[in-house]
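Data block below; observations after.
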Amino acid sequence: MLTAEEKAAVTAFWGKVKVDEVGGEALGRLLVVYPWTQRFFESFGDLSSADAVMNNPKVKAHGKKVLDSFSNGMKHLDDLKGTFAALSELHCDKLHVDPENFKLLGNVLVVVLARHFGKEFTPVLQADFQKVVVGVANALAHRYH
């Protein structure tokens, strides 16, 4: 999946990410850009507009929770399937989340990182990071196969 050099680059970069800010924005953007994903978050209250979604405290809190789990995965890049096994089971068996949504969230996360870090998020770093989000999405979808 990743070379030692790529792992070092994404791990060093991830240390700069403010998971509370980036997580809330990434989940919020997912819900705005792909509105059908909102059905999994009906208990979050007002999701009636982009502004409502992006300022919703439950969206922000859950986005942080999602990125906290992602951060754990960043510590276990060689065992993403094992790291995300319980979450894969939860999302498959209990929540019935379409596994395509994991890919969508990963892509939205890359957009948010580019927005937050600008030129520091180079094309090479983006390519390395894209491998990570694909790996995480595949690990989360593992239970579905």
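The count begins at 1 with the first shown residue.
Cβ coordinates are placed from backbone N, Cα and C, and glycine is handled just like the others.
Residues or ranges marked as domain 'Globin' by Swiss-Prot on the basis of sequence analysis: 1-145.
Among the natural variants that Swiss-Prot reports, Ser49 to Thr is described with the note: In allele beta-I. Secondary structure at Ser49 (variant position), as computed by DSSP, is coil. Spatially close to Ser49 (variant position) yet at least six residues away along the chain is no residue at all, judged by Cβ distances under 8 angstroms.
Residues or ranges marked as heme b binding site by Swiss-Prot: His62, His91. Long-range Cβ neighbours of His62 (heme b binding site) (same chain, at least 6 residues apart, Cβ-Cβ under 8 Å): Leu27, Phe41, Phe44.
Here Swiss-Prot describes His116 to Asn as a natural variant; the accompanying note says: In allele beta-I. Same-chain residues at least 6 positions away in sequence with a Cβ under 8 Å from that of His116 (variant position) are, in sequence order, Val17, Glu21, Val22.
Taking Cβ-Cβ distances under 8 Å and a sequence separation of 6 or more, the neighbours of Val134 (variant position) in its chain are Lys103, Gly106. Listed in Swiss-Prot as a natural variant, Val134 to Ala is described as follows: In allele beta-I.
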Please report the DSSP secondary structure of Val134 (variant position), reduced to three states. helix
